[in-house]
Amino acid sequence: MVSPAAPDLTDDLTDAELAADLAADAGKLLLQVRAEIGFDQPWTLGEAGDRQANSLLLRRLQAERPGDAVLSEEAHDDLARLKSDRVWIIDPLDGTREFSTPGRDDWAVHIALWRRSSNGQPEITDAAVALPARGNVVYRTDTVTSGAAPAGVPGTLRIAVSATRPPAVLHRIRQTLAIQPVSIGSAGAKAMAVIDGYVDAYLHAGGQWEWDSAAPAGVMLAAGMHASRLDGSPLRYNQLDPYLPDLLMCRAEVAPILLGAIADAWR
């Protein structure tokens, strides 16, 4: 088992800076776990990555934001979070299958902070998505831009989808739109492919949990891009049931086109 050094307390960091630091720290640990355990037993590797990254993040959040609640994929869901004004929604290892496969770099670490606002519009205010196997690059709400994405609406829309579970609605909207499906692993890697301009959209309709999309959605919206349910309604977080049935993340200019095609497909 990798035993990371005790982290320095960083109480002076802003929430956005802390999110980025947590994502990078967990990413470094996951790379160490990968190197130490190897790929001979994928289940053992994935379990170790999930568990150790989760322990690191929970330990740091307890030390550095002791009054905040946490919703993690790898921890018991303490429903006291429903009364909290600040909830960290984290996925210590997004894409366990990809993490456990040699040569795959499309896995991520998700860190998001949900805050209850006084105007009745709670939202993800700070978030970071790390792609550890790609140089541990971290996409963060306080610095992200959409500059890498191409301008305008392309003739063919490149849409990131699951390699194993492509959404059925995709086949229906292909009747009216020119679409090129692009298979990418984890949810975070798919969403950041939109930020990087590698794809135009990320569409999912097979069901997810809040930790799968909270950080990617926060980063997307901070970059001026679009993130919603497939019917165009907002993505809601810190709900009693953290299940989210579907989502669309895309460049802002293609959102009306895709939402319209999806609505037509459902009629």
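Each Cβ is built from the backbone N, Cα and C atoms, and glycine gets one as well.
Here Swiss-Prot describes D40 to N as a published mutagenesis experiment; the accompanying note says: Less than 2% of wild-type IMPase and FBPase activities. Here Swiss-Prot describes L71 to A as a published mutagenesis experiment; the accompanying note says: No effect on IMPase and FBPase activities. Much less sensitive to inhibition by Li(+). As annotated by Swiss-Prot, Mg(2+) 1 binding site applies to E73, D91, L93. Taken from Swiss-Prot, the feature substrate binding site applies to E73, L93, D94, G95, T96, D212. Positions annotated as Mg(2+) 2 binding site by Swiss-Prot: D91, D94, D212. Under the heading of mutagenesis, Swiss-Prot lists D94 to N and annotates it as follows: Less than 3% of wild-type IMPase and FBPase activities.
Structure with Swiss-Prot features highlighted.
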residue: D40; record: mutagenesis position; Cβ contacts under 8 Å, 6 or more apart: none
residue: L71; record: mutagenesis position; Cβ contacts under 8 Å, 6 or more apart: D77, R81, V87, W88, I89, I90, E210, W211, N238, P242
residue: E73; record: Mg(2+) 1 binding site; Cβ contacts under 8 Å, 6 or more apart: D50, N54, I90, D91, P92, W209, W211, D212
residue: L93; record: Mg(2+) 1 binding site; Cβ contacts under 8 Å, 6 or more apart: A26, L30, G46, G49, D50, A53, N54, E74, F99, W107, V109
residue: D94; record: mutagenesis position; Cβ contacts under 8 Å, 6 or more apart: W107, A108, V109, H110, S186, A187, G188, A189, W211, D212
residue: G95; record: substrate binding site; Cβ contacts under 8 Å, 6 or more apart: R104, D106, W107, A108, G185, S186, A187, G188, A189
residue: T96; record: substrate binding site; Cβ contacts under 8 Å, 6 or more apart: G46, G49, D50, W107
Min neighbour Cβ count (10 Å) across binding-site residues D91, D212 flags D212
Is E73 (Mg(2+) 1 binding site) helix, strand or coil when read with DSSP? coil
Once DSSP output is merged into helix, strand and coil, D91 (Mg(2+) 1 binding site) belongs to strand
Other than E73, D91, L93, the chain contributes near Mg(2+) 1 (Cβ within 8 Å of their centroid) the residues D50, A53, N54, S72, E74, I90, P92, D94, T96, V109, H110, W211, D212
Note on Mg(2+) 2: the CB centroid of D91, D94, D212 has further same-chain residues inside 8 Å, namely E73, L93, G95, A108, H110, S186, A187, G188, Q208, W209, W211, S213, A215
Through the lens of DSSP with three states only, how would you label D40 (mutagenesis position)? coil
